[in-house]
Structures are given as structure tokens and as C-alpha cells.
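Listed in Swiss-Prot:
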{"type": "BINDING", "residues": "Ser703, Tyr704, Asp730, Arg830, Thr852, Leu853, Arg854", "note": "L-saccharopine binding site"}
{"type": "BINDING", "residues": "Leu729, Asp730, Pro731", "note": "NADP(+) binding site"}
{"type": "MUTAGEN", "residues": "Thr238 to Ala or Asp", "note": "No effect on LKR and SDH activity"}
{"type": "MUTAGEN", "residues": "Ser407 to Ala", "note": "No effect on LKR and SDH activity"}
{"type": "MUTAGEN", "residues": "Ser407 to Asp", "note": "No LKR activity, but no effect on SDH activity"}
{"type": "MUTAGEN", "residues": "Ser458 to Asp", "note": "No effect on LKR and SDH activity"}
{"type": "MUTAGEN", "residues": "Ser458 to Ala", "note": "Reduced LKR activity, but no effect on SDH activity"}
Amino acid sequence: MNSNGHEEEKKLGNGVVGILAETVNKWERRTPLTPSHCARLLHGGKDRTGISRIVVQPSAKRIHHDALYEDVGCEISDDLSDCGLILGIKQPELEMILPERAYAFFSHTHKAQKENMPLLDKILSERVTLCDYELIVGDHGKRLLAFGKYAGRAGLVDFLHGLGQRKLILGYSTPFLSLGASYMYSSLAAAKAAVISVGEEIASQGLPLGICPLVFVFTGTGNVSLGAQEIFKLLPHTFVEPSKLPELFVKDKGISQNGISTKRVYQVYGCIITSQDMVEHKDPSKSFDKADYYAHPEHYNPVFHEKISPYTSVLVNCMYWEKRFPCLLSTKQLQDLTKKGLPLVGICDITCDIGGSIEFVNRATLIDSPFFRFNPSNNSYYDDMDGDGVLCMAVDILPTEFAKEASQHFGDILSGFVGSLASMTEISDLPAHLKRACISYRGELTSLYEYIPRMRKSNPEEAQDNIIANGVSSQRTFNILVSLSGHLFDKFLINEALDMIEAAGGSFHLAKCELGQSADAESYSELEVGADDKRVLDQIIDSLTRLANPNEDYISPHREANKISLKIGKVQQENEIKEKPEMTKKSGVLILGAGRVCRPAADFLASVRTISSQQWYKTYFGADSEEKTDVHVIVASLYLKDAKETVEGISDVEAVRLDVSDSESLLKYVSQVDVVLSLLPASCHAVVAKTCIELKKHLVTASYVDDETSMLHEKAKSAGITILGEMGLDPGIDHMMAMKMINDAHIKKGKVKSFTSYCGGLPSPAAANNPLAYKFSWNPAGAIRAGQNPAKYKSNGDIIHVDGKNLYDSAARFRVPNLPAFALECFPNRDSLVYGEHYGIESEATTIFRGTLRYEGFSMIMATLSKLGFFDSEANQVLSTGKRITFGALLSNILNKDADNESEPLAGEEEISKRIIKLGHSKETAAKAAKTIVFLGFNEEREVPSLCKSVFDATCYLMEEKLAYSGNEQDMVLLHHEVEVEFLESKRIEKHTATLLEFGDIKNGQTTTAMAKTVGIPAAIGALLLIEDKIKTRGVLRPLEAEVYLPALDILQAYGIKLMEKAE
């Protein structure tokens, strides 16, 4: 070891403690030690506390600000290099791990969780000692450091907050409406006081009879449930036994003769249920037995939906659950109950067990948007509270809402033994409960956790081709399937089981592993165990049976802590008929950019393995091959958080941070894949293309092929790669539809006389609810500037030039023949003549026109606003003075330039309209422009933001604010081609049309815009065609070749993006 290594090694046990700034989650405000804990540790002296210094990384969001730590003697610094022990709450970023240090945090690695193995690898490679809070267990067998009660407390407060809003939408005003979310209160005491106030109002004013009885059902009896019940008990309440629930619904409903409720209810009801209330034995002669249920859940039927759910208003889910147990409430059960008019209002899933015991809770929610609505009638998810369905909450970081109290509780316990960790130089120095919590020591796994590599190596997902040296059990003469359930990992029973197998001379292979997701949850594993001698296999079974059923002959060191359940099954033998092994071709795609377009592209590529077995896929890519294509997708973004959010819920997609200006990082990731799909701004494509040429990787973009990229054609060709550009919607699908129509005409010996194309990204009719009938899905500046570009096209042989300032005035009414309900207009889109060259029709077509679509009336209003000066991008004198003015004052400045009194206020539509008329516009035009100006808020007496230096800036600011899509609104894409074909021999003229109409959709709570789909999916199809080697042309190309556009259009249709074609 070099001298620097010796210096690093000396840090361990030096008594200097570091506290990390939490960076993984924006809401994480907890801290392992509060200033008061630090004060006691520092002022107690190193001889007594084991701590000489505490260095705190600065954090503006931590619940206790830096100055409070500094006041008690802590040092504030980003540099923790002097620290031998570093504390956090959640896992730190990998680059924050310093070598030869001790770390303590919740690592979530001891069950070999796949997603956290890179963290463990980093820990081991940096020779770090890791103590996991989750594994610090007291003599009673329970965790010492946990936040369960705080999750329960915050969870129920948050749900009551949402319950008030939901009831109001359903037509009932309740005291819950005044309650805020947990994080809105300065302390737990303040939140409790607010709940008490709600309770007092219920006790004195009552609740509407129409929502009563209001029954809260709590699952489980652990700390989470106790915390939630603690909040519930602040309300006037009565607890009811599960068997008594039906009685609440048969009492006098208090309905008068005219059918109106005449009574109020002055309390709420609670019911605590455990597993015995959720299931019953399949054998009617047998009663519920908890031990039997945990060992053999298959012997029991679920009954919660029959006995409890019909009487539940709010289900507060606090219990652990495993996949081998029946669902508490399935989607089908909820749908059946809904038809019967059940009273279920909402699910408060504090466990945040996604797709777990409550099947339809399909995603975690955020503290600042904690709710979603599931409508079982149409199996749809919504982000609002309006409409039918069940309100669901599943926040996974609830304790941080009471960060002050949670941190105090945590630090009270941690400060009792942090000194031992800070002064530890040898693991043997630690007390037993801390020693058992150390997953690694100086970069080596401790003996209790040596099973982790074994689990990783035998996990088919992680190492399908790298089974451990013992060999797969199916290679042995005698084989069995052993099912183990219990606290296999946190109680280290898995070590004993694997040791027994190996000690007897057997082998094992992990066939299945389902990890318990909480301290109380059990884990479940299936091991294929093999031996070449039947007696050896019998010995293994006997040993495992004794481990599962300890007695005087065999006492497990952990017998008191837990038992495991054991089942023996059959493994397919060598002489049995086996299915032909599936052959898979592995490919990789790197997607650069994590914007809206990325998700549908990533989703398509990640689903290739599934769709490659479908008939249409075999048709396009070859039915003879037995191989399935499996595409591993890497999504790279400058901000890792964006990439992670974009790919959430898509399997086999990896999110990474990548700055394309960092050539080393770009080379690293491009080298790992077969195709790069760049969804970055066009200005970034050249640098990406050069890297692809260097590494001989194909590239796909959805952007126009610019001059810089075109110049790379020969280099790309020499490298044997394809750079496929313009593979989106416009450009993209428009090219492909056009080339198919034109090529079909030429094959039939026809001559294209006229080619016209119209395309627009629009709000759906329901979302076109403003004077412009238009909305922006991103900053409107680009769209407005596009409306000022000059245009050129050919009409009946004449070349028509349109100046940018007259573009909106040139708009003409337009109707799609097959879609007459859409009242549209179009204006020319830049230079249409270049498309005559691209499509090979420049000499034969007398009309070549490409237009942009908008709803009718848009252009007249935009032209008027432009003439009035609302799009003036030069610095405005009033805005540049530094004096803050209101939008109303700015409006007066714009419209009163030529008036005698420039400061004349313009309050309403009528006054604004009159002023516009005075400026030379017609009455109709003025009225519509005035309506738009008022809608945008230009007449409001609020200050113009200081960042607005021009009227154009102010207009864009208001348009972005007022013309944005709300959560449930759909956008729409409409693309329409018309081609007139003349057949010289027959002297007939045919008109061919092709139309694409696509709407955005909401699926599993995720909104995907039509624009994102129609740009992202074609780009992904381009990548797939290159992966499957269906594009043979090399160099820079557009989708103008039949080898691209024919399969691409067919795949688009097979994937659900429909094209309507017609000939007359």
C-alpha cells in the first residue's frame, strides 16, 4: 500500500464524524444527528463519547440549518475527507463514497437487492466499512432504528387532508377540508393540534349523513399502524370489531319523508384487522391458524373483499405482504364491489407496496402530489380528484414530513452508539448488535453476509451464464425443489441453509427469490438442490427440516428470533421432456435526452422482446429465425433525476447521467450499444455523430439533417454505419407517407401533378378551450418565431413567396375531407420546394405545398397581436427602466402609443377592443384579440417578472402560464397528404389521400402526448430496423428509401398508430 493508502487507512476510527447532505430525494430533510445530539457528543469529550470533531456538509434543505450546527461546535464543509465515520439517512451518490472510511445509512443491500448492487460494489472496491441501520437489532429481536410510527402519523394526516378535498368534489363540505398536509405544519404537535380542531368540529357540528358511517379500517398492528391510529384517535371515534361492521349499516338512516337527510353523525369509526380477518381456510372444518397460514398460504382463500371491504370507507394499509399471500383487494374484486355501490372512498397505502396487497395501487406518489384516482369501471388512472373512482395515496418517504421529530427520535438512539462506530479500528471492538449490522469491513463482506455473492451469482437475472462453481442442480443425478420462507436474510437463516447444502456435498441454484420489503416482512426463496447420491440429498433434506423445526437435537443460534417454513417439491429430471431453450439476440440502444419524446421510444424498444413473438413482427423481421430480439435500453440525460423519472416503470431500461460535451463519458456509453438514438437539440447531433463514426455505431435522430451532419456522409459510409435523420413526425412520418404515395403512383406509370401536405400538433377539441384554441407543451417562444418565418411554395406552376411578417395573414380555411368536424386553417410552412427535390417530383408537379394546421381563427388573432406589437422582441423602454410595472400598465403602453394619454387604463375587453379598433383593425378582429388579451391576463394589476425585457418576453411568459396543458388534457396530431396523379395513357386523374390522427393518452397514471408518440416511436422503429439489419444503405440518409419507409409504416400501424388511406 502506498503512503496515501496508509493515510486513508488511519482515518478509520479517528473519532471524526461526517454528516452527509441528503441528495437523492428533494423532500429528504431528515438528519441522523440533530444539533443538540452533536452538542452532547462534542462537549462530552472524546474520552467519554469517542468523538472529537463533527463535520457537516452544508444543506439548505436539512430540517436544522447549518448555523445551528456551527453554533454547537460542528464544522460546516463539503469536504469530509478528514472523517473516519460518515453518517447519512439514504444511500449517497456513488461518487460521494470515500475510500477506507466507515459509513452508516440505510443501504438496502443485505438481501442482494439488484438495484443496489452497484452501491455495494462501490463500497467493497473502496475498502469501506458499512453499517446498515436496518440491521441494528436489539435483544428483543426488533430494529432499534426505524421511522414506522412517523410514517403512520404523516400518512394519515395527509390522507385526511385529501379526504376533505375529495368529499367536497363529491358534494359534501366536511371539517377535513381545513386540514393541511403533514409537511405544512412546523411540528408534529402543530399537526396534531390541527387534527384535534377538526375533531372538535366533528363533535360539535357533525358530518353529513350521506357520507356516514365513515369507517377507517387499519391493517396490521405494528408501528406503522400504531402511528396512524394515534392520529385517528384525535378524532371523536369508536372502534368496532370486524364482525360488528355490518351492524353500522343497518341503523336508522334518518331520512325524512321528502328524501332529504335530517341527521348528522358526530363521530368516525375505526376497525383494526389482522390476517385472520383477511382469509379463511379452504377446509370449512378447520379454523384459522397463523403459523399454518404463514407456512401454507395456498390453503387459504381471501375473504377481505367479502367481509370487510363492503363496509370500509378508508382503507389504511399498514401491513407487510408477500407475493405468496392472497391480495388484500384485487382490481377484479374492487370492480365487483363498485357495481354493488360499496362505500370505499380511498386507499391510504402507507406501506407503499406497489402492485402488492392492493393490486390497483400501481405507483408511488410524491409528497407534493400524493394522490391519484383509480376508476375501476373503466380500469383507468387519473391525476385529479374529479370524477368516479377510488382516491389512492402511496407516498414512500412519509417520515420526512415530520423531519424534526423523526430526526430527534432517530438521533436519540443513534447517539447512544455512534461513538463506538466513530472510534472503531477493528470490527471486534464493536458491541455484538453493531458487529452484526456491519455488512462489510475494510472492503470485505463480513461472515454473516457472505451469502450475498452466492445469491447474486445464482440469481438468473444477474448471472444467467455464470452459475457458481457448484453447478446447477439439474446437472446432478438427484434433484429437489426447496421452498424456504421466513426472515431468511435479516436473521441470516439463508447462510445456515446454504452452508448445510454445501457441507453435505450438494449444490444449489436460486430459481426464485421474493424479498420482504420491510423489517416485518418475510422473504421467500426457491432453491434447486442437487446431489449425485440419493443419501446425500436425503441428508440435506433432514438438515433443512431441522433448521425449519428446531428442537432439543438441533438448536439454531437464531431459533428465538425466528423460524423458517420449508416445502419440498419436484425439479424436472434429465429424462423428462424439456422445452426447447429460448434463443435470444441481445442488442443495446443508447437514447440521448430524457424529454417527453423519450419515454414512448424507450417503452417501444424495451418491449421488443415481448412483441418479437407476435406474427406481425415475424412478418417484417423473418419468421424462420428462432431468435428473439432483446433490447437493453440506456437513457442518458444531463440530469440523472430526469432520466430516472422518464424510465420509471419500464423494465430493462437503465438511467444514467451523461454530458455529451464530455467526450470520455460519451465514448464510454456509445461503445456499449449497437445504435444511438439522439433526441437532443439538433445542434448536438454533429458531436454525437462523430463519436458514432469513430466507434462504428449507427445513429438515429428525429431532427432535420443539417449541413454539418450532411458533410459526414462519406465518413459514415467509410465506417460502415448509417446515420438516419428526420425519423420523427414532421420530419419523419410525413416523408414516409409521401414517398409511399408517390412511389405507388410512379409504379403505376402515373405522374404527380400536385402534392400538398398539412401537419399540426393541436389540442384535442375538448382541450382547445381558450380564444386561440391552441396550447403549448413547451416554451411558446419557438412556436411564435416559427410563425414569423418566410415561406415558399409552388401553386399551379407559379412560385409563391410569403414574407414572414405576412405569414399569419396568408392563412386559409381548410377541411380534411374524411374529418369534416375539424374546423381548421393552414398557413405555408417554410420552403416547400426542397421537398419536390427530396421526393423526386420537382419537374413533374405543378403544385408543391406544405402547410401548418391550426384551428380556425388562430392566425387572425396571432396576426393582430403581432401588428399591435405583442411579439416585439426589442428591449422595451418601460420594461428596461428597472422600475417594476404591472401587466396592465404594459398593456396601456402597447396600445396607447399614439394616444394623447399614454397612461389611460384599459380594464376590460370592451375598452381594449375600442382601442384596437382605433388602431385600424376591424370590429370582429378587435373583439377576438381583446378576448385573447384578457384571457392571457395582460390587463391584470400584477407585476411583470423582472426577467421580461421585451413585450415578446412578457407575451411568452403569459402564454406559457395560460396556454399549458393540464394533467388530464389530451393533445392531438393531425397529418394529411393529398396527391393528384395523372395517368397519361388513360388521361384520367386520381386523387389519393393519407391521414394520420393520433390523440395523447393516459395509461397507468402516465400521460403520453400524441406528439411524443408520433416522434418517439418512429425514431425507435428506425433504431430497431438498424438492429435487425433491415437498412443496408450506409452514410447519412433520410427515410426516403423503401427499405426504411415501407417496414416503418407497417410497424407503426401494427403498433397502433393508424394511417387512413383513400383513393378517388
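Using N, Cα and C of the backbone, Cβ positions are placed for all residues, glycine too.
Here the original residues stay in place, and none of the substitutions has been built in.
Overlay of Swiss-Prot annotations on the structure.
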residue : record                      : Cβ contacts under 8 Å, 6 or more apart
Thr238  : mutagenesis position        : Gln267, Tyr269, Gly270
Ser407  : mutagenesis position        : Arg30, Thr31, Pro32, Leu33, Thr34, Ile63, His64
Ser703  : L-saccharopine binding site : Ser678, Pro681, Ala682, His685, Gly725, Glu726, Gly728
Tyr704  : L-saccharopine binding site : Ala682, Gly725, Glu726, Pro731
Leu729  : NADP(+) binding site        : Ala702, Cys759, Val973, Leu975, Met1011, Thr1014, Val1015, Pro1018
Asp730  : L-saccharopine binding site : Cys759, Leu975
Arg830  : L-saccharopine binding site : Asn789, Pro790, Ala791, Lys792, Arg850
Thr852  : L-saccharopine binding site : Tyr758, Cys759, Gly760, Ala786, Cys826, Phe827, Pro828, Asn829
Leu853  : L-saccharopine binding site : Tyr758, Cys759, Gly760, Leu762, Phe814, Leu824, Glu825, Cys826, Leu974, His976
Subject >> Additional residues around NADP(+), ordered along the sequence, whose Cβ is within 8 Å of the centroid of Leu729, Asp730, Pro731 >> reply: Ala702, Glu726, Gly728, Gly732, Ile733, Asp734, His735, Cys759, Leu975, Val1015
**OP:** Have a look around Arg854 (L-saccharopine binding site) and count the other CB atoms within 10 A of its CB, chains all included.
**Re:** 24
Subject >> Secondary structure at Arg830 (L-saccharopine binding site), reduced by DSSP to three states >> reply: coil
**OP:** Provide the number of Cβ atoms within 10 Å of the Cβ of Pro731 (NADP(+) binding site), excluding the reference atom itself.
**Re:** 22
Subject >> Site extent for L-saccharopine (largest Cα pair distance over Ser703, Tyr704, Asp730, Arg830, Thr852, Leu853, Arg854, Å) >> reply: 22
Original post:
Three-state secondary structure of Thr238 (mutagenesis position) from DSSP?
Top reply: strand
